[in-house]
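> Below are the features listed in Swiss-Prot for this protein:
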{"type": "DOMAIN", "residues": "156-277", "note": "domain 'LRAT'"}
{"type": "MUTAGEN", "residues": "H166 to A", "note": "Does not rescue the egg-laying defect of the egl-26 ku211 mutant"}
{"type": "ACT_SITE", "residues": "H166", "note": "active site"}
{"type": "MUTAGEN", "residues": "H178 to A", "note": "Rescues the egg-laying defect of the egl-26 ku211 mutant"}
{"type": "ACT_SITE", "residues": "H178", "note": "active site"}
{"type": "MUTAGEN", "residues": "C261 to A", "note": "Does not rescue the egg-laying defect of the egl-26 ku211 mutant"}
{"type": "ACT_SITE", "residues": "C261", "note": "active site, acyl-thioester intermediate"}
{"type": "MUTAGEN", "residues": "S275 to E", "note": "Localizes to the cytoplasm rather than to the apical cell membrane. Does not rescue the egg-laying defect of the egl-26 ku211 mutant"}
{"type": "MUTAGEN", "residues": "S275 to A or T", "note": "Localizes to the apical cell membrane, but is abundant in the cytoplasm. Rescues the egg-laying defect of the egl-26 ku211 mutant"}
Amino acid sequence: MLTCIQPSSSSIGGFGKADDNVRILLMASVRNEFGDTSIFSRLGVTALGQHYVLVTKKKMFGGYTTHMITANMRNRPFISIPFKVSSGAQSIEESRDLISRLTTVLGRPGMFSFDDPPIGSQFPVGKELIQLDEVPVGVHDRQDKYLEKGDEVFCEVNVSGVKFYHSGIYAGDGMCYHFVCDAQESESFADALAVFSGASAHVVYDTWFEFVYALVEVSDVPPKIFRASHPLICRSGEQVVKYAEHLQRELENYDIRRCNCQHFSSECSTGVPFSYDMTSNFKYLACTVLKPTSTVVNAMTRPNRDRSSFASSSTSS
């Protein structure tokens, strides 16, 4: 889902009377999505200020499941699709109990990561749930107008005719954390193959310009930028950035299919390493069978060149 967003608000929730409107829209979504199968629902607000509703749904052939719908005022549309949060079939009492536990945990500072959810619950991370909102081109001049600290940011890249995204974590004040291969000293087949099977790499703390142009050449037309988000925001911006700093000391090997920049940014945001691009069978196959020529390698590695030249390029563009 690709949409265009406006300058960011200071909160993912509503303000004043807007809170009432958000709750009304959430309950309208419950009626539209579940109809008569909705047996019980409870509205709530997370410790991070995000409105949500938890729903007990009656299954067609018996039993119940628990689902969630959230609101994020920074997204368009800002009401999420419903997603299941129970780990299996339940009785109605079990569903109500899970809703009570989740309501309590979601209201606590710190909340939880998706890799360690409360007992009986699950929070899937998949392409069908991740929303990409296109950020106005003005973000290249004024990052803090359109982004918030801890945002997961995708930069559109074209590799040998295949569209990929280079991702990172916006750290505020025009700086980003992102995961890239170390510069290759040669263009040998062995060095090229390493990018696909495990190459030396590290998390770097870069200016916005260096992040955006880490894998593409500088041109008069800047690449498209997207903000990626899961329906449930489980970490504050500060927590996301701190986790990026933690991974800066931990990550050392890059594998385009199993440990790439998107795995890094997803783990920072949700606790679960996930690659938006590698869910595509076509892209996964392309990265598996595509001959790793120097063209591909140069697109996947951090260029071994004088980065100071970027400053003059940025000023002149």
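Placed from the backbone N, Cα and C atoms, the Cβ positions cover glycine too.
Locate each feature and note its surroundings.
Annotation note: H166 (mutagenesis position) sits in a strand segment as assigned by DSSP. Around H166 (mutagenesis position), the C-beta neighbours below 8 angstroms that are at least 6 residues distant in the chain are F154, C155, V157, H178, F211, A214, L215, C261.
Other C-beta atoms found within 10 angstroms of the C-beta of H178 (mutagenesis position) number 25, with every protein chain shown included.
Its Cβ taken as reference, C261 (mutagenesis position) is surrounded by 28 other Cβ atoms within 10 Å in the chains shown.
Contacts of S275 (mutagenesis position) defined by a Cβ separation under 8 A and a same-chain sequence distance of 6+ are given as R257, N260, Q262, H263, S266, in order along the sequence.
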> For the domain 'LRAT' (156-277), what's the model's average pLDDT?
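Looking only at the domain 'LRAT' (156-277), pLDDT averages out to 87.
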> According to DSSP, which kind of secondary structure is C261 (mutagenesis position) found in, if we only use helix, strand and coil?
helix
> Can you break down the domain 'LRAT' (156-277) into helix, strand and coil residue counts using DSSP?
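Final tally across the stretch: 37 helix, 40 strand, 45 coil.
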